[in-house]
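Undergrad: Pulled these features from Swiss-Prot for this protein:
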MUTAGEN   S2 to A  Blocks the inhibition of transcription by RPS6KA5/MSK1
MUTAGEN   E57 to A  No effect on interaction with VRK1
MUTAGEN   E62 to A  Decreased interaction with VRK1
MUTAGEN   E65 to A  Decreased interaction with VRK1
MUTAGEN   D73 to A  No effect on interaction with VRK1
MUTAGEN   N90 to A  No effect on interaction with VRK1
MUTAGEN   D91 to A  Decreased interaction with VRK1
Amino acid sequence: MSGRGKQGGKARAKAKTRSSRAGLQFPVGRVHRLLRKGNYAERVGAGAPVYLAAVLEYLTAEILELAGNAARDNKKTRIIPRHLQLAIRNDEELNKLLGKVTIAQGGVLPNIQAVLLPKKTESHHKAKGK
């Protein structure tokens, strides 16, 4: 007897993605494919796409959290490029990482040089008191 009967074979386990094994939302399989197709190296280790997907997921979560806070500060429920710009430029480390990046429709940080602000003179206060 060959053992290929219906009752003899084991049921195949449900497929489990590498992303779910690593506890990630970002696609490990797709990152692996892109690493192979991108001609970055002749061979790609099994851990490399997992690590890269984890790093990308962390950076994305960090930026989105700060952008969500910026949107909430502006009393908005939808994140727009302006919120991403404010989030990145107000964070020292993200600003350094993405210093050369231009965000379309991002605008600029509000900034007025101290010299251009009106001077607070005490002569007006003394004149009113007399």
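Positions of Cβ are set from backbone N, Cα and C atoms, glycine also.
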Undergrad: Compare the Cα of E57 (mutagenesis position) against each of the mutagenesis positions E65, D73, N90, D91 and report the nearest.
TA: E65
Undergrad: For N90 (mutagenesis position), find which of the mutagenesis positions E62, E65, D73 come within 10 Å, Cα to Cα.
TA: none
Undergrad: Check the DSSP secondary structure of D91 (mutagenesis position), expressed as helix, strand or coil.
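TA: Reduced to three states, the DSSP call for D91 (mutagenesis position) is coil.
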Undergrad: How big is the Cα-to-Cα gap, in Å, between E65 (mutagenesis position) and D91 (mutagenesis position)?
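TA: Each residue's Cα considered, E65 (mutagenesis position) and D91 (mutagenesis position) end up 12 Å apart.
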